[in-house]
Amino acid sequence: MVSVFLSTLLLSAAAVQAYLPAQQIDVQSSLLSDPSKVAGKTYDYIIAGGGLTGLTVAAKLTENPKIKVLVIEKGFYESNDGAIIEDPNAYGQIFGTTVDQNYLTVPLINNRTNNIKAGKGLGGSTLINGDSWTRPDKVQIDSWEKVFGMEGWNWDNMFEYMKKAEAARTPTAAQLAAGHSFNATCHGTNGTVQSGARDNGQPWSPIMKALMNTVSALGVPVQQDFLCGHPRGVSMIMNNLDENQVRVDAARAWLLPNYQRSNLEILTGQMVGKVLFKQTASGPQAVGVNFGTNKAVNFDVFAKHEVLLAAGSAISPLILEYSGIGLKSVLDQANVTQLLDLPVGINMQDQTTTTVSSRASSAGAGQGQAVFFANFTETFGDYAPQARDLLNTKLDQWAEETVARGGFHNVTALKVQYENYRNWLLDEDVAFAELFMDTEGKINFDLWDLIPFTRGSVHILSSDPYLWQFANDPKFFLNEFDLLGQAAASKLARDLTSQGAMKEYFAGETLPGYNLVQNATLSQWSDYVLQNFRPNWHAVSSCSMMSRELGGVVDATAKVYGTQGLRVIDGSIPPTQVSSHVMTIFYGMALKVADAILDDYAKSA
């Protein structure tokens, strides 16, 4: 595990409390690490993966003392690792450690591979992410029902589940004055996942308000609560933090209060390789999993009711493929006998990030982060007619090219997705780009195109799940619109940094700096982006939840089509990208799916 680092910052009684280390509770010693302790046993439910959705669903199921659950997690309990995980200001320091899966993509643009960051440990990626807490546009979630046929997956329903997960703290007067916003009707207060303002106790930088004043002059809404269903605009954001500014990862929220339940067992240091099935008249029924660490050391464990895959958007598709569920062409190449033909591992949608950074003058000193969710017109500016023309003339061509590249399998069904995205951007005023600004002596924008038209894939390369041989191929920028959008968002960030009220605090650009001329065209920005982007690590849709006709892998209750007793319950199932950070969606989704599982359990009792 990462070594523990403890530090205490003493502030006056009047100051907001900065990060204080959390109480250290030895959870790991109460968990299982010996696979023989569970091998051959039978549980009601087996959950493959102890990340955000896995731990949330495990906690909800085991509220019923009659339900026995086993969670199998490759990593360990890491929430005690001190500031490197607990302190939100240490974001990024955990990258490259044993708590980071650090998957490699196949060679992409210019033959570059990219690292895909994902948490390895109980809590999954909530251990290592930026713990930002926003929600998407309501029309995006409504489309899951209206466009993709997933009954019950609409904003009104999901909004209640998302609020049910949350325990929000109202910002202080000083935080509101600095640029935070809070609409109490959009927040839950009785949930498990704490949210509040990030605050290190230092004075607030005036740059947040300067950004708001700059975009307000352009007609952009400011100080919007980003959790109310229409996030377009500029505001400061909430984070998953407790009152001591400690990261509230999924293990701290859902496992720490519940790890001593007698009906909940957590096995660490092991990975699920494949699902075990028996054939029935109704098709294959999941009866357990094979887990272990290598081909010579692995075990079987059995599920009375269901197997629930929660290994994440990069890994859950692989478990299905190792189990014989997937595209025949992929399984044949890996020497796996096909059990069921489903479009597993395609339709994967991740975003891309670039950075525009400048020095801040001494007048801009202080802490703070603000986000600009920009719509289509705000992002593209003078280039909006060109971008609109692409959306109105190229969807058929893009769908054909994507299918030919292996990003999807059906041109007609993919065009439904593309038309949905076009409607969002041109008719529904959804946020198209996110510009995330950090201060503290700088004006730093990390920014990304939120709505990618590129479709990637992740597939196995052998029949042995423990060799860890797979091809993660996001296919970044193989769609021209995605590159244009990322370039336009980058250009917008540079323009905003030195105009309007922001000019007072601008003290010279450091990135791109001299690497890109100041009056760069969108074409020049595109060239720069290709050389300097990174993945955004928000991949979804590799086991899409949509009608089977449109390319779905799971139905509206997260059940894998054509099977019994098998669900995928993680970030691989949302059928679309969204204009937000994804934790709120995943928590709400996990609670909704948990209710569906419990409904089926009640019917079987």
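Easy rule for this one: first residue shown is 1, then count along the chain.
Glycine residues also receive a Cβ, built from the backbone N, Cα and C atoms like all the rest.
Per Swiss-Prot, the features are as follows:
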type     : residues                                                            : note
ACT_SITE : H538                                                                : active site, proton acceptor
BINDING  : L52, T53, E73, Q101, G121, S125, N129, G130, S132, V272, G571, M583 : FAD binding site
MUTAGEN  : Y91 to F                                                            : Slightly decreases the affinity to beta-D-glucose
MUTAGEN  : F436 to A                                                           : Strongly decreases the affinity to beta-D-glucose
MUTAGEN  : F436 to V                                                           : Slightly decreases the affinity to beta-D-glucose
MUTAGEN  : W448 to A                                                           : Slightly decreases the affinity to beta-D-glucose
MUTAGEN  : R534 to K                                                           : Decreases the affinity to beta-D-glucose with an 80-fold increase in the apparent Km for glucose
MUTAGEN  : R534 to Q                                                           : Decreases the affinity to beta-D-glucose with a 120-fold increase in the apparent Km for glucose
MUTAGEN  : H538 to A or V                                                      : Almost completely abolishes activity
MUTAGEN  : H581 to A or V                                                      : Completely abolishes activity
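The structure, with features from Swiss-Prot marked on it.
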| residue | record | Cβ contacts under 8 Å, 6 or more apart |
| --- | --- | --- |
| E73 | FAD binding site | G49, G50, G51, G54, G121, L122, I266, L267, T268, G269, Q270 |
| Y91 | mutagenesis position | N129, G130, D131 |
| S132 | FAD binding site | I237, M238, N239, V371, F436, H581, M583 |
| W448 | mutagenesis position | Q351, T352, T353, T354, A433, E434, Q486, A489, N536 |
| R534 | mutagenesis position | N114, N115, T352, T353, T354 |
| H538 | mutagenesis position | D350, Q351, Q577, H581, V582 |
| G571 | FAD binding site | L52, T53, G312, S313, A539, V540, V582, F586 |
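Considering other CB atoms within 10 Å as the measure, the emptiest surroundings among the binding-site residues G121, N129 are those of N129. Of the listed recorded positions L52, F436, H581, the Cβ environment within 10 Å is emptiest of other Cβ atoms at F436. Taken residue by residue with DSSP, W448 (mutagenesis position) is part of a strand. The secondary structure of E73 (FAD binding site), as reduced to three states from DSSP, is extended strand.
F436 (mutagenesis position) falls within a strand segment according to DSSP. Take L52, T53, E73, Q101, G121, S125, N129, G130, S132, V272, G571, M583, the residues named in the record as contacts for FAD: the widest Cα to Cα gap among them comes to 29 Å.
According to its DSSP assignment, S132 (FAD binding site) is in a strand. DSSP assigns G571 (FAD binding site) to coil in the three-state reduction, placing it in neither a helix nor a strand.
H538 (mutagenesis position) carries neither a helix nor a strand DSSP state and counts as coil. H581 (mutagenesis position) falls outside any helix or strand according to DSSP and counts as coil.
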